[in-house]
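Asks: For reference, Swiss-Prot lists these features for the protein:
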type	residues	note
DOMAIN	23-93	domain 'PAS 1'
DOMAIN	94-148	domain 'PAC'
DOMAIN	151-174	domain 'PAS 2'
MUTAGEN	Cys184 to Ala	Almost no change in activity
MUTAGEN	Cys187 to Ala	Almost no change in activity
VARIANT	Met250 to Val	In strain: NG13
VARIANT	Leu425 to Phe	In strain: NG13
VARIANT	Arg465 to Ser	In strain: NG13
Amino acid sequence: MTLNMMLDNAVPEAIAGALTQQHPGLFFTMVEQASVAISLTDARANIIYANPAFCRQTGYSLAQLLNQNPRLLASSQTPREIYQEMWQTLLQRQPWRGQLINQRRDGGLYLVDIDITPVLNPQGELEHYLAMQRDISVSYTLEQRLRNHMTLMEAVLNNIPAAVVVVDEQDRVVMDNLAYKTFCADCGGKELLVELQVSPRKMGPGAEQILPVVVRGAVRWLSVTCWALPGVSEEASRYFVDSAPARTLMVIADCTQQRQQQEQGRLDRLKQQMTAGKLLAAIRESLDAALIQLNCPINMLAAARRLNGEGSGNVALDAAWREGEEAMARLQRCRPSLELESNAVWPLQPFFDDLYALYRTRFDDRARLQVDMASPHLVGFGQRTQLLACLSLWLDRTLALAAELPSVPLEIELYAEEDEGWLSLYLNDNVPLLQVRYAHSPDALNSPGKGMELRLIQTLVAYHRGAIELASRPQGGTSLVLRFPLFNTLTGGEQ
């Protein structure tokens, strides 16, 4: 019989019979050389055959196995319920598959994945049990080791205070930890990476960004760091190609407290710089006032010398005049410079943000500060800290005067616009102008600039070649306008 005839009569029994006729020992040879452990028992479950793979697996020779019950291999590690389920299935003449912990001849235990099939004769009577089993101890050990590693890794990741997330090449989340899930829940169930508007593809390996995000109505600052992870394909079609698009590990840490501490430190340093600027301006203003007061008698002495003649020999008059001139020169040398920093161009929005941060705690339900700009792209020019000190002096003055009018809630409006090369700052409030001009502060001698805010503002504005205008508002209150030249105005358009 040819193979074509066998295929034409595609019946398993016919094919098996034909192969047996052509190759009488084929099936026996196949079973003998099979790498799978195969055993055959009679209907009473006594072993009547075992192939070499079975003997190698169990440690018993074929002679030792013949006429023995397979319970010879059983161990107490397999639960009794497993055997009961197995025999219940086999007695119903159904095949059974499961896992058993068997014992070798040397006492060693091993785990097998076993298939037992009842073999029936043509009359449907049970004649044999065919068992094929594979030792899966090594694969099970590796599987459990991997599971333990995954459990350990998940436990470690979930106990890390930072959020950890792995994304694929399309920025889809592949794995995340409990902290990341908590962040997403706090964001109203939205994906945290989407809220941060961050893409690892746009960040280089090891790159770090500090980004703000609104969590439960409050702004929090998160540090985002990325690392590339080598990928291994999970698709069966890429079994022989051990490569896959790289994934990205992202660690997201809450640095809000550190950010707040840094910001508070920066504001404290800014306060110190502003206080130093106010103090220098107060000293300069006081010395200028002293120079003006001293200049009058010195001019009178100079006039007297001219009337008497410079060579008249009036020693006392000449000595008084020289002492006065030297005193004037000493005072001039003592006048501090107001140049605490170099002139520069800076954006106005962060400037106003700093002003609001400095005075946020001083405004409550009875005091309101509103800041507006004609354009979000406005810039200022000059010494940023000194111009900030100008606004600070005015706010200090206004808040102090408003405290004397407890029945009137304070409202301050700050508006900025650019007007033909000048930056104009409009400060409007509801404090009467007369009180602003003539109010006296009892703390003028105890605090730098206290009680002389308007004069100090004039000094700082004049130093920046600016202009100041103080007027009463038609609807009541005071309007202070500060005008500062922009860079183009001072340089004739050259930058």
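A Cβ is built for glycine as well, from the same backbone N, Cα and C atoms used for every other residue.
Just so you know, the substitutions we noted aren't modelled in this structure.
Quick caveat, the model's predicted, so the values are computed rather than measured.
Help me picture these features in the structure, burial and contacts included.
Replies: Taken as a whole, the domain 'PAS 1' (23-93) shows an average pLDDT of 91 in this prediction.
Only residues 6 or more beyond the boundaries of the domain 'PAS 2' (151-174), in the same chain, are considered here, and those with a CB under 8 A from a CB of the stretch are 180, 182-183, 191-193, 199-201, 229, 245-254.
For Cys184 (mutagenesis position), the same-chain residues 6+ apart in sequence whose C-beta sits under 8 angstroms from its C-beta are Lys190, Glu191, Leu192. Cys184 (mutagenesis position) carries a helical DSSP state (H, G or I).
For Cys187 (mutagenesis position), the Cβ neighbour count at a 10 Å cut-off comes to 17, with all displayed protein chains included.
The number of other CB atoms found within 10 A of the CB of Met250 (variant position), across every protein chain shown, is 25.
Its Cβ placed at the centre, Leu425 (variant position) has 21 other Cβ atoms within 10 Å.
DSSP classifies Arg465 (variant position) as coil under the three-state reduction.
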Asks: When the domain 'PAC' (94-148) is classified with DSSP, how many of its residues are helical, how many are strand and how many are coil?
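Replies: Summed over the domain 'PAC' (94-148), the classes give 12 helix, 30 strand, 13 coil.
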Asks: Could you measure between Arg465 (variant position) and Leu425 (variant position) for me? Cα positions, answer in whole angstrom.
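Replies: Roughly 15 Å, rounded to the nearest whole number.
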Asks: Please report the Cα separation of Cys187 (mutagenesis position) and Leu425 (variant position) in Å, rounded to an integer.
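Replies: Cys187 (mutagenesis position) and Leu425 (variant position) have their Cα atoms 38 Å apart.
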Asks: With DSSP assignments reduced to helix, strand and coil, which class does Leu425 (variant position) get?
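Replies: Reduced to three states, the DSSP call for Leu425 (variant position) is strand.
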Asks: Give the helix, strand or coil assignment DSSP yields for Met250 (variant position).
Replies: strand
